[in-house]
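What follows is one structure encoded as structure tokens, with my remarks underneath.
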Amino acid sequence: MQRRGALFGMPGGSGGRKMAAGDIGELLVPHMPTIRVPRSGDRVYKNECAFSYDSPNSEGGLYVCMNTFLAFGREHVERHFRKTGQSVYMHLKRHVREKVRGASGGALPKRRNSKIFLDLDTDDDLNSDDYEYEDEAKLVIFPDHYEIALPNIEELPALVTIACDAVLSSKSPYRKQDPDTWENELPVSKYANNLTQLDNGVRIPPSGWKCARCDLRENLWLNLTDGSVLCGKWFFDSSGGNGHALEHYRDMGYPLAVKLGTITPDGADVYSFQEEEPVLDPHLAKHLAHFGIDMLHMHGTENGLQDNDIKLRVSEWEVIQESGTKLKPMYGPGYTGLKNLGNSCYLSSVMQAIFSIPEFQRAYVGNLPRIFDYSPLDPTQDFNTQMTKLGHGLLSGQYSKPPVKSELIEQVMKEEHKPQQNGISPRMFKAFVSKSHPEFSSNRQQDAQEFFLHLVNLVERNRIGSENPSDVFRFLVEERIQCCQTRKVRYTERVDYLMQLPVAMEAATNKDELIAYELTRREAEANRRPLPELVRAKIPFSACLQAFSEPENVDDFWSSALQAKSAGVKTSRFASFPEYLVVQIKKFTFGLDWVPKKFDVSIDMPDLLDINHLRARGLQPGEEELPDISPPIVIPDDSKDRLMNQLIDPSDIDESSVMQLAEMGFPLEACRKAVYFTGNMGAEVAFNWIIVHMEEPDFAEPLTMPGYGGAASAGASVFGASGLDNQPPEEIVAIITSMGFQRNQAIQALRATNNNLERALDWIFSHPEFEEDSDFVIEMENNANANIISEAKPEGPRVKDGSGTYELFAFISHMGTSTMSGHYICHIKKEGRWVIYNDHKVCASERPPKDLGYMYFYRRIPS
């Protein structure tokens, strides 16, 4: 039976008031225009508050606005009422109780509310055999908190009844988003339901596979009809092979094959030769069991790697997660975990580290009232609001309370159970920060380092006034390139947010052990014997730091002194030191087969780090600078005709490509220019533009484009005229110089063609003999300076320079063979002790594996 108790007390107010039957219709009349029935495109948030992690399971329940369908906890619903004037909310409450035990001790079947069933997608485990729940819904009218119990068909207007039913039966907005997160959804094979499988006694071993017709041990496919193991071919697998699986299909006609090494409890890569495309096999577990493969106990070995590669890393998982030790759970402010949404541990680890930094705490949680009060009408789509919500959830301690013995006894006596919070769910945060990114918006595992840069980019773009907490990571890198032939040098600076440290494998201190282990491992694999105990390479941190500072060769370096390509050498130094230094260990690389591989190494990362010796010194006495001349770009004739068509409206720039480039560490404005000047042809093409132009002085300056007017008359410029007769507008000059031509070329070409961009380009291509006329250039520059008001010099990059001495306070570790798989956890030093954050589990760390980390966070030691 539905519980009809009074509404929990509102903030600073009394409990709810119940209405007499005759008053309900009259009370709702003034609010009817604001009550809506959810349409198909509306998102109904009835699982989680927009400002907090309150849910229907929370003590105060959840309030769903009957106009916007946003949800608010008890502490935040008044804010929404004051801001919007919306008065009618649906209050949802789920009561969880311990099940009544039968005479034999078994739990009785779960009871549900006979009138109300909320289709809630909460993260609490309410399907346990020990608990049952009862759902309650009512309409609440603000500001007097009048309550109308639901359902109430007899007394409510028809529109209100329809709206309430639609809200109660609506699906979670995150479920609606799920289909969009998967690209290229595969069709179900028409052969899967009635697939013939031969009873030939074939049993497939868990490892040691080999093509039945050649010696290949990778890219192997198991035919699901006869159990043949044969190699694939590049056109449907993209990793090479001799095509024996396809030949077998042509000979026998058996249509389906599964790629060995991709089988997991969640599925596998299945290909249909008959349908000529990857497909889904809904009966895959049954088809694999026919050949002795237990799909539920298989672990994927990505891209054809052997299962032994996974077994070798068992010790890595155990060490990083501190398995085998009894870890003490931590509760309270700063000790709240994040639930895993399915491959979301990369996000959880980064956010735990981010919100352990005081500058981020102050910028978001410290400004919580202001950010929440001035949030847009839909706070679920506001970055600063969702950052503040997440930060408060992690730091407040509100969702990390230890169980109290007296409360447990009282709950047992009342047969009621209040679920202990096992962390908060970052669903709303992840949905927003990943929606514009093709990778992070998927449900696949991602690289924590890439997400860190993605987050920094979002912080930069959504800065709160003059406050930008990501400034603590920003530093300047000085790159010195020397032409080996002329010995002349060029110094440039760029902005970066993390230090990428190479793994100096050649400096391993246990080389003899590694060689012996590798020989033993190969012999064991060949003879199918148990693998030897893992021997991990031990790399001195000093060797990695030395590898970072050593000069590197620059292939195809264009020397402006020679006006030709030459050998070059590049060295990198810190032009400034950040307040917080993030160090990424470059553990991941690609093998000869382009398969991602991970260096399984142990590096003695220091607790105290001094990199003052890496401070940049700039141009040294006796050094001669390379001339400031850009390399020419050769554009084929057929490209000239398309050049003008590639220029797009700046408002149509592909922001996803811009963000992908920005996450590589390039300035945001440079990324926008790269995407613009390559005609929205994708991040890869834009990246090539960046490589060519990154040394130009205006590389990071904002993209400024002239407006396009109506059709120009013959011989007239398509751009607006400048204040000086026939003086080329700076915007047009910038377009041409961004294509690699010299400034004086651009100016003379535009003057010769009356500032017509297309004709100016043709003029440049038809005058290859053009040489710089210094008198002409000087005269023109003087005229330009006399007639054009120069803008103020743009503010330089914001950096917080200081000493290069640091102490370690957090690190993120990765377990697995690739950034696209495995698991991430985070260790943070708080209150003088290390704490392990493993998704929703937060415990005191006994043996923090500082030598196995992937990303390290250092804070500056005040000098």
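Note that Cβ sites are derived from N, Cα and C of the backbone, with glycine treated the same way.
Summarising the annotation, Swiss-Prot assigns active site, nucleophile to C345 and lists a curator's inference as the type of evidence. Taking a C-beta cut-off of under 8 Å and a sequence gap of six or more, C345 (mutagenesis position) has these contacts in its own chain: Q445, H823, Y824, I825, D839.
What Swiss-Prot lists as domain 'USP' is 336-861.
Look at Swiss-Prot and you will find 652-693 tagged as domain 'UBA 1', backed by sequence analysis.
The domain 'UBA 2' annotation in Swiss-Prot covers 727-767. Confidence annotation: the domain 'UBA 2' (727-767) carries a mean pLDDT of 73 in the model.
Counted within 10 Å of its Cβ, the other Cβ atoms near W221 (mutagenesis position) come to 32, all protein chains included. According to Swiss-Prot, the mutagenesis experiment W221 to A carries this note: Does not abolish ability to stabilize SIAH2.
When secondary structure is read from DSSP and collapsed to three states, K233 (mutagenesis position) falls in the coil class. Mutagenesis annotation in Swiss-Prot: K233 to A, described as Does not abolish ability to stabilize SIAH2; the structure shown retains the original residue.
Long-range Cβ contacts of F273 (mutagenesis position) within its own chain (separation 6+, distance under 8 Å): A245, L246, Y249, Y254, P255, L256, A257. Classification of F273 (mutagenesis position) by DSSP places it in coil, neither helical nor stranded. According to Swiss-Prot, the experimentally introduced change F273 to A is described as follows: Impairs ability to stabilize SIAH2.
The mutagenesis experiment C345 to A is recorded by Swiss-Prot, whose note states: Abolishes deubiquitinating activity. Does not abolish ability to stabilize SIAH2. Does not abolish ability to stabilize SIAH2; when associated with A-814 and A-823.
Here Swiss-Prot notes a mutagenesis experiment, M664 to E, with the remark: Impairs ability to stabilize SIAH2 and STAT1. Abolishes ability to stabilize SIAH2 and STAT1; when associated with E-739. Counting only residues at least six positions away in the same chain, the Cβ atoms of L453, F687 sit under 8 Å from the Cβ of M664 (mutagenesis position).
Summarising the environment of M739 (mutagenesis position), the number of other Cβ atoms within 10 Å of its Cβ, over all protein chains shown, is 19. Look at M739 (mutagenesis position): DSSP puts it in coil. M739 to E appears in Swiss-Prot as a mutagenesis experiment; the accompanying note says: Impairs ability to stabilize SIAH2 and STAT1. Abolishes ability to stabilize SIAH2 and STAT1; when associated with E-664.
Looking at Swiss-Prot, you'll find the mutagenesis H823 to A noted as follows: Does not abolish ability to stabilize SIAH2; when associated with A-345 and A-814.
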Subject >> W221 (mutagenesis position) versus K233 (mutagenesis position) - Cα distance in angstrom >> reply: 10
Subject >> Distance from M739 (mutagenesis position) back to W221 (mutagenesis position), taken between C-alpha atoms, in Å >> reply: 48
Subject >> Assigned conformation of M664 (mutagenesis position) - DSSP reduced to three states >> reply: coil
**OP:** Specify the count of other C-beta atoms within 10 Å of the C-beta of K233 (mutagenesis position).
**Re:** 18
**OP:** Would you mind splitting the domain 'UBA 1' (652-693) into helix, strand and coil residue counts from DSSP?
**Re:** 30 helix, 0 strand, 12 coil
